[in-house]
Amino acid sequence: MTKEHEIINSIQEVSLEELDQIIGAGKNGVFKTISHECHLNTWAFLATCCS
């Protein structure tokens, strides 16, 4: 079996609910991440504080 077939078979094993979560089409169209509820300034400070 080629890699393409393996990839297609792997995708077919994912349920529609799991796919919705992966692509961010869940409840509100938002996939929650660690930075979802944080302000950009907080992350900018953390990224530049030690440079």
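Using N, Cα and C of the backbone, Cβ positions are placed for all residues, glycine too.
Just the original residues are modelled here, none of the noted substitutions.
Non-local contacts of Thr2 (variant position) by the CB criterion (under 8 A, 6+ apart in sequence, same chain) are absent. Under natural variants, Swiss-Prot gives Thr2 to Glu with this note: In scnA''.
Reduced to three states, the DSSP call for Ile7 (variant position) is helix. Long-range Cβ neighbours of Ile7 (variant position) (same chain, at least 6 residues apart, Cβ-Cβ under 8 Å): none. Quoted from Swiss-Prot for the published natural variant Ile7 to Val: In scnA''.
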